[in-house]
Amino acid sequence: MSSAAAATRFIKCVTVGDGAVGKTCMLICYTCNKFPTDYIPTVFDNFSANVSVDGSVVNLGLWDTAGQEDYSRLRPLSYRGADVFILSFSLISRASYENVQKKWMPELRRFAPGVPVVLVGTKLDLREDRAYLADHPASSIITTEQGEELRKLIGAVAYIECSSKTQRNIKAVFDTAIKVVLQPPRHKDVTRKKLQSSSNRPVRRYFCGSACFA
């Protein structure tokens, strides 16, 4: 598979969420299969990947946005034309969890009403790391049950927990986002189980643009 020109459809997927929750790490792990060791705050960036789904190829445009307040006026410019949002929070940060409902959903509803949202809890490895939690007493873990409750509260189509460091469920995050666009849920209250079952079909990736070639 050579280029985006071979794709039969373009899907714009935008990642949003508080700064430092791991949005960029998640994108880099998905496109490059590696975990970045240095933290560099994102302003705006994008990646492109040709993805083979059920025998047809779609061009997946991945848009990374900055969560800092300094970019609140510019960030919505990235929302135009979005097909799906990946809304992320850290599983060891209650503030980022609470901001999903207080900050991010109101912003998405204002600038991109009706666009489906996949809710993602990041840094799963740290939530399970007792040594890390002992060294960082200010951390406040979010349970899977709390994540599911938030998904229902905001009307997200799916909830997935992942770790960029271990790459656990990273592929599932983007597979689910793709399937949500290609196979929209018939009912708003679709279960995560149904989406994950659909996401189990083979998905192949061919990276281009500013993404790493894997």
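Cβ atoms are placed via backbone N, Cα and C, with glycine included.
Substituted residues are absent from this model; it holds the original ones throughout.
According to its DSSP assignment, Gly19 (mutagenesis position) is coil. The GTP binding site feature in Swiss-Prot is assigned to 17-25, Thr42, 64-68, 122-125, 164-165.
Quoted from Swiss-Prot, the note on the mutagenesis of Gly19 to Val is: Constitutively active. For Gly19 (mutagenesis position), the count of additional Cβ atoms within 10 Å of its Cβ stands at 17 [all protein chains shown].
DSSP assigns Thr24 (mutagenesis position) to a helical segment in the three-state reduction. While the structure shown retains the original residue, Swiss-Prot records the mutagenesis experiment Thr24 to Asn with this note: Constitutively inactive.
Under mutagenesis, Swiss-Prot gives Cys212 to Ser with this note: Loss of membrane localization.
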Hey, what's the Cβ neighbour count for Thr24 (mutagenesis position) at 10 Å? 21
Distance check, please: Cα of Thr122 (GTP binding site) against Cα of Thr24 (mutagenesis position), rounded to an integer number of angstrom. 11
